[in-house]
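Undergrad: Copied straight from Swiss-Prot:
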BINDING   HIS63, HIS92  heme b binding site
DOMAIN    2-146  domain 'Globin'
VARIANT   HIS2 to Gln  In beta-1
VARIANT   GLY5 to Ala  In beta-1
VARIANT   LEU11 to Val  In beta-1
Amino acid sequence: VHLTGEEKSGLTALWAKVNVEEIGGEALGRLLVVYPWTQRFFEHFGDLSTADAVMKNPKVKKHGQKVLASFGEGLKHLDNLKGTFATLSELHCDKLHVDPENFRLLGNVLVVVLARHFGKEFTPELQTAYQKVVAGVANALAHKYH
């Protein structure tokens, strides 16, 4: 991912304020609501029958936190996203058979959730930087598929 020094410092400063549990759960929940076909990977999470059920589901929240913690690790290794996500790419490709397009969708949902939580602080410049990173992470997670 090619970022300017200003973009990197902006990403880091905002990320330090992110509540990984809250934003991770909301991002994954929104993915499952807006793109319901993604629920097939999470049938073992229990009730996903309504938007309210998804957003309140503790397993969705917990897994969202795990996903966002991994994303945070990626932010520490922007120069080696493929290496950072190699094991997760293999897991999602070989064992879970997740459509790699879902990584892009989740990245876009994450940007929306960050914008919702941070309002005016989430400037167009920060959005640009986060869009670059989520695209890079999605590409790294899809790497094993190629």
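Cβ coordinates are placed from backbone N, Cα and C, and glycine is handled just like the others.
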Undergrad: On a simple 10 Å Cβ count over all chains shown, which one of the recorded positions HIS2, HIS63 is most densely packed?
TA: HIS63
Undergrad: Treating G and I as helix alongside H, and B as strand alongside E, what does DSSP give for the domain 'Globin' (2-146) in helix, strand and coil?
TA: 121 helix, 0 strand, 24 coil
Undergrad: When you measure from the Cβ of LEU11 (variant position), how many other Cβ atoms are you left with inside 10 Å?
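TA: If we count other Cβ atoms within 10 Å of LEU11 (variant position), we arrive at 19.
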Undergrad: To the nearest Å, how far is the Cα of HIS63 (heme b binding site) from the Cα of LEU11 (variant position)?
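TA: Distance between the two Cα atoms comes out at 23 Å.
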Undergrad: Find the average pLDDT over the domain 'Globin' (2-146) in the predicted model and report it.
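TA: That region's mean pLDDT is 89.
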Undergrad: What Cα-Cα separation, expressed in whole Å, is found between HIS2 (variant position) and LEU11 (variant position)?
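TA: Taking the Cα atoms only, HIS2 (variant position) lies 13 Å from LEU11 (variant position).
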Undergrad: If you draw a 10 Å sphere around the Cβ of GLY5 (variant position), how many other Cβ atoms fall inside it, taking every protein chain shown into account?
TA: 7
Undergrad: Quick check for the class: what is the C-alpha distance, in angstrom and rounded, between GLY5 (variant position) and LEU11 (variant position)?
TA: 10
